[in-house]
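To start, the structure itself, in structure tokens.
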Amino acid sequence: MAAVDSDVESLPRGGFRCCLCHVTTANRPSLDAHLGGRKHRHLVELRAARKAQGLRSVFVSGFPRDVDSAQLSEYFLAFGPVASVVMDKDKGVFAIVEMGDVGAREAVLSQSQHSLGGHRLRVRPREQKEFQSPASKSPKGAAPDSHQLAKALAEAADVGAQMIKLVGLRELSEAERQLRSLVVALMQEVFTEFFPGCVVHPFGSSINSFDVHGCDLDLFLDLGDLEEPQPVPKAPESPSLDSALASPLDPQALACTPASPPDSQPPASPQDSEALDFETPSSSLAPQTPDSALASETLASPQSLPPASPLLEDREEGDLGKASELAETPKEEKAEGAAMLELVGSILRGCVPGVYRVQTVPSARRPVVKFCHRPSGLHGDVSLSNRLALHNSRFLSLCSELDGRVRPLVYTLRCWAQGRGLSGSGPLLSNYALTLLVIYFLQTRDPPVLPTVSQLTQKAGEGEQVEVDGWDCSFPRDASRLEPSINVEPLSSLLAQFFSCVSCWDLRGSLLSLREGQALPVAGGLPSNLWEGLRLGPLNLQDPFDLSHNVAANVTSRVAGRLQNCCRAAANYCRSLQYQRRSSRGRDWGLLPLLQPSSPSSLLSATPIPLPLAPFTQLTAALVQVFREALGCHIEQATKRTRSEGGGTGESSQGGTSKRLKVDGQKNCCEEGKEEQQGCAGDGGEDRVEEMVIEVGEMVQDWAMQSPGQPGDLPLTTGKHGAPGEEGQPSHAALAERGPKGHEAAQEWSQGEAGKGASLPSSASWRCALWHRVWQGRRRARRRLQQQTKEGAGGGAGTRAGWLATEAQVTQELKGLSGGEERPETEPLLSFVASVSPADRMLTVTPLQDPQGLFPDLHHFLQVFLPQAIRHLK
């Protein structure tokens, strides 16, 4: 218990922080749940194992360089069992010998002198170092420590200053950039010996001006017009001492950088050598390095590495080729490419000092050789056919030079998206796609902040006309030759506009083109030079140069919907005084609530539940029946009223704990035609807006833009009347993408609703409360009830009324099993707000009160149950 107490510290403003796992909890029950969780228990066990390992180990030096681990193991076996021997393979001057038990270690230390092969060994206890939790190894590009970030941003004068300070906290330091340049120079020198005239180009985060601590070092080995390489001698297994000394990588230069682990300089003494331990201290502000230089040697073989997935190559500009490239490549070229890739891997493995964990990935869409560089702590990859990615990186760098607001916006939105669970690998947005989305947004401002790619191509001078793989990559290299933008909007306004615009863009029904600086409608067809080969999806974002590549083709419908929901919630928050002004009561303000990581419940809140196609009035009526009759919810319809833009702050004027949670209407919807491409109309231009008022006695729990435990405005929206495709009305493209039934629904809507001249209904929202866990054991209870009534699936349950009656009986039985009767005057087990919009027929469920953490289970149940229920009631 004492060890547990030492891992936990109380926070000044309430809550607790687990120093071992770097996790903050809001209260004691949450802390107890964390301490009993798998992650914390694993780290406690790992720390105990590391401590026991240190108590059984000795530090050995003074042996000849040709002595291997087997010889050392044989010598120390005379004192007892030997568990392992870890050698310093780079310099071969020391080793750590782990004995089988503490008694064997004491026997080794009790002997005053040790000798091996005529050389006197220096043996002493292994130094005990403070345990460094692997939990601190956050994903690449992760934000600094939350306390450091909060303190730095809270001291800023305004939101714009916060965004600029965030860039300073996340970008590479000058020493880290110099370190990467030294590694590139080292690679250039080595590869020139094998491929005279080749050039090693860094690309990606290292040069596109959006670098972060710990980002990979992406390299493009440009062989130029080099024909098939001449046979080269077999690369040595490990670099010699002469080659290490002859390399341009100055060990002292590495040692002076904060990113360098302790083994970045040759040890002057055995005491210095012992700094190379199993655990290397790491920081969220420094490049992530392996656990230790020594322990990583056991993982040096490709077989010990996890299999590389082509999705991992899609994170940055490196994934810019056509999807059919590999399939169309002749087998002979594939074989030659694989052989060249193996040759590059052999050179890295045998001739570059400090490189380890080399792995060739020929099956990736862009074949690469992955590597780690121990002295610098960098992870990287080398590709042979990625010239297009190099120009993409230079284009992003040019955009950041054209306007000083680009970098703060991109850094802020990357950090926000990471906290919302929107960016990453697999079906999530890549950092490259998110950056292009920001650039497209800035191109569509009025006046524009950035020029379109077509405009840049026209201004390319002599020597800047470039064509790569048939794509025009021409643009000026010098930003000073271009006129600056006349747009002078502050950073805080641009950030709020981004959230508003993305929340109402038709992501599936249009193609966001950076080359044209506008959204091209998908349904109407596109010119062949813009359309051919491009794979459409829920989010269509065209690469600026490879026009056949949709950089967001991997994004799923659920992620695209969650992106717009999170943007809608953030846009609502950006209209509040909490975003615009520093809090006089010490509360988080400005960027801080936006950058707080979301809890699982808030991520689910932003994940919409797709519903079957049906007229909106029929859909809302069916939802009310399901919640009230089938599930036994106490349900209240939200009311609407109109207020002035500046009126009220959302706090109740009444006493007690009752709060009035407001929901601003979506007022920043894109207009049709030209204005849709320019941005969102009505930003700040309306004097009165709609809001939804829900009188509740609970607080909204950790919505997407709020810090845990902070009350605030409920970020739901009511639909507004507008043109087809806008917020509040389903676009025909959105309905058509659902297949033949979608076309029928589109016709039904046009004839049944719009044809009658009826106004479009606004979004419907309900506050629901549950007193029993009616989602648990429901299938078993239904089966038991069917057996008792002997109706089964073929009886009255097959009708609409019969299905409702059956589900109501199932709910009543589950209430009886849980014990007690429903009493509205008592506090409910769980309360939430359900909201559905006619624009997309997606249901959003937001928790209001969830003291027992049951919302994730309920949300998972509703994802399956509600669509089936609507089909029964149609």
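Backbone N, Cα and C atoms are what each Cβ position is placed from, and that goes for glycine too.
Original residues only.
Features as listed in Swiss-Prot:
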BINDING   Ser205, Asn392  ATP binding site
BINDING   Asp216, Asp218  Mg(2+) binding site
DOMAIN    56-128  domain 'RRM'
DOMAIN    491-549  domain 'PAP-associated'
MUTAGEN   Asp216 to Ala  Abolishes adenylyltransferase activity; when associated with A-218
MUTAGEN   Asp218 to Ala  Abolishes adenylyltransferase activity; when associated with A-216
MUTAGEN   Arg779 to Ala  Reduced terminal uridylyltransferase activity; when associated with A-783
MUTAGEN   Arg783 to Ala  Reduced terminal uridylyltransferase activity; when associated with A-779
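With helix defined as DSSP H, G or I and strand as E or B, the domain 'RRM' (56-128) counts 17 helix, 27 strand, 29 coil.
If you average pLDDT over the domain 'PAP-associated' (491-549) in this model, you get 86. Within 10 Å of the C-beta of Asp218 (mutagenesis position) we count 26 further C-beta atoms, all protein chains included. In this structure the C-alpha atoms belonging to Asp218 (mutagenesis position) and Arg779 (mutagenesis position) are separated by 52 Å.
Geometry remark: Arg783 (mutagenesis position) versus Asn392 (ATP binding site), CA distance 59 Å. Neighbour counts of Cβ atoms within 10 Å were compared for the recorded positions Asn392, Arg779, Arg783, and the top value is held by Asn392. Per Cα geometry, Ser205 is the residue among the recorded positions Ser205, Asn392, Arg779 nearest to Asp216 (mutagenesis position). Annotation note: Asn392 (ATP binding site) sits in a helical segment as assigned by DSSP. Asp216 (mutagenesis position) carries neither a helix nor a strand DSSP state and counts as coil. In three-state terms derived from DSSP, Arg779 (mutagenesis position) belongs to a helical segment.
Taking the C-alpha positions, the distance from Ser205 (ATP binding site) to Arg779 (mutagenesis position) comes to 51 Å.
The Cβ neighbour count for Asp216 (mutagenesis position), using a 10 Å radius over every protein chain in view, is 19.
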